[in-house]
Amino acid sequence: MEMEDNWWVTKLKALESKPQRLDALTAMNSAIAKEAALPRQIIERLLTTDQLYDCANPAADSHVPKDQAVDVTLELLCHCLDQLAMDTADEQLSSLLRRGLTHSNPALRAQVLASLFKKLLRQLTVGQVLTLPNNELIFLILDELKQPDTQSTSLAINILSIVLPQRISNADVQAKLVQLLKQNEIVRCRAYELAVVLAKKSATLLSDVTFILDAALSELDNDDVLLQASVMELLVPLAEQNHGLSYMERRRVLDIISYRVQRVEEHPLDALLVPSIMKFFGKISVYQPLKIIGGYPHMLACLFMQLQSEDESILPTAMDTLANLATTPQGKILLNMHFSGAMEKSFKKYGSHTKKLSAHIKKRLLNSLDVIYDFKTPPATEIINIGKNWYECFAGGAHANIIMDLINTPFPDLQMAALSFLKTICKYNWGIVALKNTGGAVEFLLSRQKDLHRDIKYMKWQIMEILSASAEFSPTETIRFTAYVNEGPYHVQADLDVATEPQGNA
C-alpha cells in the first residue's frame, strides 16, 4: 500500500514540471481507469492536490492550440469523482469538491456538479436525501449561479432544488440568496428560476422564497423589454400549482401584466412586450384555462386581432398562444362558449394563411393545429364536435384539400407538418371522412414513390395503419390498406418489364 501511495505522490510531484506533465497525467489516468476502486486516501489526495487542478486551466488566449493535458486532467478527475464514495452527510465532502466547484474551467465544474447530482438522484430514488452537515456545499453550488462562464445553470438549480429545502430558513443561506439579487440581470434571472423551482414544491417553500419572487415581479417595471420577457417566462410554472397561482393573484401579477396590453396606445414601447405577454398568458392557460379565458377577455380580443394579421413577426407567437389556450378539453369548451365567433373567424383565417404566408410560418401554423387536435385519452363528444366545426372553418368544408395542397409542396419540413396534422385528424372519425372526401388523397397515401424521404414514407404508413382499422371504407379498400400496412413503410414495388411485339405497318 505504501509503495502504491508513493507512486501517486511521485506522479503528482511530476506535474510541477511542464515537460513531464502530460506523461504523468497519462500514467495516472491509465492507472485509475484499470482500477474498480482505488483506496479512499488516494482518491482524496488526488482531489485535494492543487497541481492537478492547475493542469485543468484552459488557455487564456483562444487562439493558442488546446493543451492536451487539460483533457487528460478532466478525464482523470472524472474517474476520481466516479470512485469517490460521495456522502452528502460527510463534513469533508465540501472540502473534497471545493477546488473543482470553484475552478475557472466551466467543464470541470460541470463534471463535479454532474457527479453530485447523480448521487442526489440515487438518494431521491430510495426516498432518503441525507441531511447536509452545514451550509458549505450549498454555498459552493450557489456560487455557480454567479459564474459568468457556466455550462451548468440547470445542473446547479436541480441540485439546489434537492438540498436547499433543508436549510432555506437559515439566516446565512438567506443572506447568500440576497447577494444573488444584487448581481447583474443574468444572475438575478438564475435566482428567479431557482425560486420558482422551489416555490412549486410546496406553499411553505414558496413562503421561504417570496422575497426572491417579489424581486422578480419588480423587474416588470424595468425599462429592459428583454429582461421583462425573460422574467415572465420564468414565472409561468408558478401557475401549475394552486398555491403558486394564489401567490400570483395576491400580487395581482396577471392583472398588472394584462394592463400593459390595454395601455399600449399610451405607452408605445409596451407594444414590444405584447408577444411575450401573449406567450405568458397562453402558457398559464394550459394549467388554468378558466382563469385566463374567463378572466381576461381583452387579452383574447388582442390575440384574435393578431391572428387576423399577416404580419409574420407576430403570427408565430399568436398561433402558439391559441394552441396553448385550446390544448385542454376545458380550454376548448371555454373558447367555444365565450368566443365561438372569434374562433371560427380565426380558423377561416388560418385557411387563407396557408395560401399566402411563407413556408416556415405555414409549418408553424400546422404544428399549432396539431397541438390543438392531438389527444392522449379519447375526447368527449362535445370536444369532438367543437373540433370538427373549427376544422371545417379552416378547410372550407368536410375535406382535406388544403392539407393535400401543403403535402404537395417542394418543402420536406412543410410536407411532414402537413402529414403529421393529417395523421392527427384521422384519430377522429370526422377526419377520416374528410380524407375520404378528398380526391386523390387515399391514392397518394397508397402510392410507393421511391423519391420520398424516409420520414414521409413512415408517416404515410402510420396514417394507412389508422385507415385500415376504420369502418368508413369498404371491405375491398380495407384489404388494400391492410396489405400496404403489412408490407411496411419502406416496401419497394418490383418493376415489371412487359415485353411487347413491335407493331408492323399495315
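Note that Cβ sites are derived from N, Cα and C of the backbone, with glycine treated the same way.
Record note (Swiss-Prot) on the mutagenesis of E44 to A: Abolishes interaction with PI31. Annotation of the published mutagenesis R45 to A in Swiss-Prot: Does not affect interaction with PI31; the original residue is retained in the structure shown. Looking at Swiss-Prot, you'll find the mutagenesis L46 to A noted as follows: Does not affect interaction with PI31. For the mutagenesis experiment P165 to A, the note given by Swiss-Prot reads: Does not affect interaction with PI31. Mutagenesis annotation in Swiss-Prot: R263 to A, described as Abolishes interaction with PI31; the structure shown retains the original residue.
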By the 10 Å Cβ-neighbour count, the most surrounded of the mutagenesis positions E44, R45, L46, P165, R263 is L46
Can you grab the distance from L46 (mutagenesis position) over to P165 (mutagenesis position)? Cα atoms, rounded to a whole Å. 32
Any idea what the Cα distance is from R263 (mutagenesis position) over to R45 (mutagenesis position), rounded to a whole Å? 64
Check the DSSP secondary structure of R263 (mutagenesis position), expressed as helix, strand or coil. coil
